[in-house]
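Student: Under the heading of natural variants, Swiss-Prot lists L2 to V and annotates it as follows: In strain: MEL20, ZBMEL131, ZBMEL186, ZBMEL384 and ZBMEL398. For A47 to D, Swiss-Prot lists a mutagenesis experiment annotated as follows: In zuc(RS49); produce some eggs with a more normal eggshell phenotype in addition to the ventralized eggs compared to null mutants. Residues or ranges marked as domain 'PLD phosphodiesterase' by Swiss-Prot: 164-211. H169 to N appears in Swiss-Prot as a mutagenesis experiment; the accompanying note says: Abolishes cardiolipin hydrolase activity. Record note (Swiss-Prot) on the mutagenesis of H169 to Y: In zuc(SG63); produce some eggs with a more normal eggshell phenotype in addition to the ventralized eggs compared to null mutants. The annotation active site is assigned in Swiss-Prot to H169, K171, D176. Natural variation at this site is recorded by Swiss-Prot as D225 to E, annotated: In strain: =MEL01, MEL02, MEL11, MEL12, MEL14, MEL15, MEL16, MEL17, MEL18, MEL19, MEL20, ZBMEL82, ZBMEL95, ZBMEL131, ZBMEL145, ZBMEL157, ZBMEL186, ZBMEL191, ZBMEL229, ZBMEL377, ZBMEL384 and ZBMEL398. Here Swiss-Prot describes L252 to V as a natural variant; the accompanying note says: In strain: ZBMEL191, ZBMEL229, ZBMEL377 and ZBMEL384.
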Amino acid sequence: MLITQIIMKQIRDYPIVSTISIAVSTVLASEVIWKLVQCSRSKREKASRVHEVIIFNELGEICAAVHMRNSSMGSQKPQVSPCCNTHCSLRNVAKIVEQIDRAVYSIDLAIYTFTSLFLADSIKRALQRGVIIRIISDGEMVYSKGSQISMLAQLGVPVRVPITTNLMHNKFCIIDGFERVEEIRLLRKLKFMRPCYSIVISGSVNWTALGLGGNWENCIITADDKLTATFQAEFQRMWRAFAKTEGSQIQLK
């Protein structure tokens, strides 16, 4: 009661100072509450982020006939009908497609060979959503039979390759990499950003029918901040190093 009386007396005696003090206190309290909300939200988001190892092996295709019977004509996504095969290749591909379909701002793909129609369709959907896509590939494999890279280049996706006979043998994809998203924010002068978080997809597997459905391969999908930052930094380095090849060395066939 005494404290309340003292506060009221201060307000009467010093109305301007008291008003400013109350306003500042309210703002500070709001900031603290907002930070707590952000912290709580961040913890929930991190807990729900993906960290998964996908294994491809000779057992992945034993259920292929069932999926073919249950698939719809012209579908652009893997039709994963109920399947008891824990090694199902189609389910594994669907997990990669799911992450690409979640891309908000950027996809940076460094891939040796890329012929998968399902994954190419998911990249095209991202392009239609306004996602900025960049591809680094091998100078020879961009022309391999069934390569989807030339097709994506025709749609406006910039493609770069090394100026060397050494192989560009990487197989990784960064989705909404923090550094890249910040670059896009500054480039587009965006004031409000949609929620997103960085994902990296990497492993031994090429994005081909055989790699995704017959070979013994592995693929890691993770939202680990350090890993995504490391892959993003290497992509950025290669992108700058191969700058001369964009639009000049890639001749569409």
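Placement of Cβ uses the backbone N, Cα and C atoms for every residue, glycine included.
Substituted residues are absent from this model; it holds the original ones throughout.
Keep in mind that what you see is a predicted model, and the values were worked out from it rather than measured.
Locate each feature and note its surroundings.
Tutor: The Cβ neighbour count for H169 (mutagenesis position), using a 10 Å radius and every protein chain shown, is 12.
H169 (mutagenesis position) falls outside any helix or strand according to DSSP and counts as coil.
All protein chains included, K171 (active site) registers 20 other Cβ atoms within 10 Å of its own Cβ.
According to DSSP, D176 (active site) sits in a coil region rather than a helix or strand. Cβ neighbour count for D176 (active site): 25 (other Cβ atoms within 10 Å of its Cβ, all protein chains included).
Sequence-distant contacts of D225 (variant position), defined as residues of its own chain at least six apart whose C-beta falls under 8 angstroms from its C-beta, comprise F178, S198. Secondary structure from DSSP puts D225 (variant position) in a helix.
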Student: Roughly how many angstrom lie between the C-alpha atoms of D176 (active site) and H169 (mutagenesis position)?
Tutor: 22
Student: Count the residues of the domain 'PLD phosphodiesterase' (164-211) that DSSP assigns to helix (H, G, I), to strand (E, B) and to coil, and report the three numbers in that order.
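Tutor: In the domain 'PLD phosphodiesterase' (164-211), the DSSP-based counts are 14 helix, 11 strand, 23 coil.
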